[in-house]
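Pasting a structure below so you can have a look.
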Amino acid sequence: MASTGLELLGMTLAVLGWLGTLVSCALPLWKVTAFIGNSIVVAQVVWEGLWMSCVVQSTGQMQCKVYDSLLALPQDLQAARALCVIALLLALLGLLVAITGAQCTTCVEDEGAKARIVLTAGVILLLAGILVLIPVCWTAHAIIQDFYNPLVAEALKRELGASLYLGWAAAALLMLGGGLLCCTCPPPQVERPRGPRLGYSIPSRSGASGLDKRDYV
């Protein structure tokens, strides 16, 4: 029962992590306008994401534009896109594999095979969490580096958006769920070596009987 509870908890965390990754990759809130200087009121706020950028006017009107050309995008943005898509597919595959080998399903009857399937699902989810973590940390490092770079104009400086924080949380949920699934795998049973069987052997008396017969001859 404890193993089943850990599996359900791990799969629940993995589902939440997958949904968080999907929302983080879809929202254009990876980079937002940095409020630098004494003036708080600005004419517009810029949001930048993996797939589009949005401009929010001071009146509340928002205009979004999807990136048209893939080749015109920076290489770091292309890599972040690819890693996020691969992470989403891997996490979905890990969830399907976990459902197949879960204790509460009857897709596989063998208990040993179920344990190996759940362990595989946990490893896949751990890998998906790492793939989510790479573009999020990469983008955050680039934003912080440009923010403190005196050569970058203040109008071009950005701050960390909400999608980055959501991406960190989603990666943590995926890795935590994958770790719980790996912990549900039972340890291999080691057979204890059997000791030598103790028995009693009756000594042969043929030699003694032969000597006795020769003595009488």
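Keep in mind that glycine also has a Cβ here, set from the backbone N, Cα and C atoms.
Heads up, this one's the original sequence, none of the swaps are in it.
Feature list, courtesy of Swiss-Prot:
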type	residues	note
MUTAGEN	Asn38 to Ser	Mildly decrease HCV infection susceptibility in cell culture
MUTAGEN	Ala43 to Ser	No effect on HCV infection susceptibility in cell culture
MUTAGEN	Val45 to Asn	Abolishes HCV infection susceptibility in cell culture
MUTAGEN	Ser53 to Asn	No effect on HCV infection susceptibility in cell culture
Using DSSP and three states only, what is Val45 (mutagenesis position)?
strand
Using Cα coordinates, what distance in whole Å links Val45 (mutagenesis position) and Ser53 (mutagenesis position)?
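The separation of the Cα atoms works out to 11 Å.
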Taking the Cβ of Ser53 (mutagenesis position) as centre, how many other Cβ atoms lie within 10 Å?
16
Ten-angstrom check, please: count other Cβ atoms within 10 Å of the Cβ of Val45 (mutagenesis position), all chains counted.
14
Which secondary structure state does DSSP assign to Ser53 (mutagenesis position), in the simple three-class scheme?
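SS state of Ser53 (mutagenesis position) = strand.
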